[in-house]
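Right, one structure below, let's go through it.
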Amino acid sequence: MFTMDDLNQMDTQTLTDTLGSIFEHSSWIAERSAALRPFSSLSDLHRKMTGIVKAADRETQLDLIKKHPRLGTKKTMSDDSVREQQNAGLGKLEQQEYEEFLMLNEHYYDRFGFPFILAVKGKTKQDIHQALLARLESERETEFQQALIEIYRIARFRLADIITEKGETQMKRTMSYGKGNVFAYRTYLKPLTGVKQIPESSFAGRDNTVVGVDVTCEIGGEAFLPSFTDGDNTLVVATDSMKNFIQRHLASYEGTTTEGFLHYVAHRFLDTYSHMDTITLTGEDIPFEAMPAYEEKELSTSRLVFRRSRNERSRSVLKAERSGNTITITEQYSEIMDLQLVKVSGNSFVGFIRDEYTTLPEDGNRPLFVYLNISWQYENTNDSYASDPARYVAAEQVRDLASTVFHELETPSIQNLIYHIGCRILARFPQLTDVSFQSQNHTWDTVVEEIPGSKGKVYTEPRPPYGFQHFTVTREDAEKEKQKAAEKCRSLKA
């Protein structure tokens, strides 16, 4: 691997020898790039080399295109092309497949006067075959420009294979783009079964007859810098293509959870587009609930009619990045959002600081209305994909745990409530490392304090602003609570 410093210090001949194979049998591009030094980054080098091609006359560009091999054939080609085609599966074609590729390539060459070119890295032989069929329908000028675009992509991949930017001291900039509100609905996804059952919840699985998800996709990588600085879209994956990619892969997903779907899509994105360095996917579930049905004089649950739920919703977040040939999950968590719970009594708030700024009265028994966002992380992210359903933690179970603890606890504060909810979740699911909370206090204001003949009261919405809390409950917290409970049990027995 070479660094930018290495390339900038080479003499012209050494640089030409080093970069001569980046463009197929066209070392003249590397030779001319020597005069454009210094190169500040891989993207800068790629931009300058492609700029040389763009500035060349039409005949020179056509000559460059014609130097590329015909995909899927056995004709002589450069070592780089051999390796790229083998990785795409073109080196192991069955005889019938080989003859099909040979025929289509000849048809393409006869139609346009130059070979079919495609940056095959990350693609399968099926992808290549489909692209060849589709592009046979194009106009010549469209294909001429597309051939150059594919050559630029190939050059980018080849540069990334031999150049490292490790050790460069420039600060990494924020640079990403993506697509939001990618709605996808799937019927008859594989059911989620075999989850661990807990005392606080009746949840036993999901039939997944109707599944909805709202996905946000954000990608990053140095390859996209020219699109910002120069308006060069050569390596840009259109956000509309991202939308199509996500929606169509919901059809081929064979798992049972949103977490697993995001993992599947992230890997497919990075496998397909090898110039992407990072991807962040957020999937918010769109829940559907089966409606009642009256069949054969009995009330049952419909297997056909579902109601979209407007209650709390679950969300999953996954971040992945490329490191060489390895894809690493850098962050993954699951979350239940906008869980709104009210407990009509058994809540207090007393003993807080009272000074000249205090107007809030102490209350030994009040209703408490809380909004909760609860997120959890696994020690092993593979557990979130439900390959072993018994180690998967469902949002429905977290919801039921939260309401159960709220019911059981004499609540002295929201802070104490979320602490005990978190400890209970970690006690039930030892595969989790921590549980985080974002909570808000939306307790109602009293309108009528006493109603004759009733213990009820009348309330209204609270005046803004609202109080909030952020807190993470750790595995250590849960262990401390477990020890305290054991000590209390021993003291009672004594």
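FYI, residue positions are counted from 1 along the chain as it appears here.
Using N, Cα and C of the backbone, Cβ positions are placed for all residues, glycine too.
Quoting Swiss-Prot on the mutagenesis of His68 to Ala: Loss of OHCU decarboxylase activity.
The active site, proton donor feature in Swiss-Prot is assigned to His68; the stated evidence is a curator's inference. DSSP classifies His68 (mutagenesis position) as coil under the three-state reduction. Cβ neighbours within 10 Å of His68 (mutagenesis position), excluding its own Cβ and spanning all shown chains: 23.
Here the residue is the original one, but Swiss-Prot notes a mutagenesis experiment at this spot, Glu84 to Ala: Loss of OHCU decarboxylase activity.
Arg158 (mutagenesis position) falls within a helix when secondary structure is assigned with DSSP. Take the CB of Arg158 (mutagenesis position) and look out to 10 A: across all protein chains shown you find 23 other CB atoms. For Arg158 to Ala, Swiss-Prot lists a mutagenesis experiment annotated as follows: Loss of OHCU decarboxylase activity.
According to Swiss-Prot, the active site, charge relay system annotation covers Lys179 (among others), on the basis of similarity to another entry. For Lys179 (active site, charge relay system), applying a Cβ distance below 8 Å and a minimum sequence separation of six or more within one chain yields Thr216, Cys217, Thr239, Asp240, Met242, Lys243, Ile246. Secondary structure from DSSP puts Lys179 (active site, charge relay system) in a beta strand.
For Lys190 (among others), the entry in Swiss-Prot reads active site, charge relay system, with the evidence type similarity to another entry. In this structure, Lys190 (active site, charge relay system) belongs to neither helix nor strand by DSSP; it is coil. The Cβ of Lys190 (active site, charge relay system) lies under 8 Å from the Cβ of Asn208, Glu254, Gly255, Thr256, each of these being in the same chain and 6 or more residues away along the sequence.
Sequence-distant neighbours of Arg366 (urate binding site): residues of the same chain at least 6 apart with a C-beta under 8 Å from its C-beta are Ser345, Asn347, Ser348, Phe349, Thr443. Arg366 (urate binding site) falls within a strand segment according to DSSP. Summarising the annotation, Swiss-Prot assigns urate binding site to Thr239, Asp240, Phe349, Arg366, Ile414, Gln415, Asn441 and lists similarity to another entry as the type of evidence.
Each residue contributes its Cα atom, and for His68 (mutagenesis position) and Asn441 (urate binding site) those atoms are 66 Å apart. Remark: Ile414 (urate binding site) has Leu368, Val370, Ser439, Asn441, Gly467, Gln469 as non-local neighbours, by Cβ distance under 8 Å and separation of at least 6 in sequence. Look at Ile414 (urate binding site): DSSP puts it in a helix. Taking the Cβ of Gln415 (urate binding site) as reference, residues of its chain lying under 8 Å away and at least six apart in sequence are, in sequence order, Gln469, Phe471. Cβ neighbour count for Phe349 (urate binding site): 18 (other Cβ atoms within 10 Å of its Cβ, all protein chains included). When other Cβ atoms within 10 Å of the Cβ of Asp240 (urate binding site) are tallied across all protein chains shown, the result is 9. Largest CA to CA distance in the urate binding set (Thr239, Asp240, Phe349, Arg366, Ile414, Gln415, Asn441): 51 Å, whole number.
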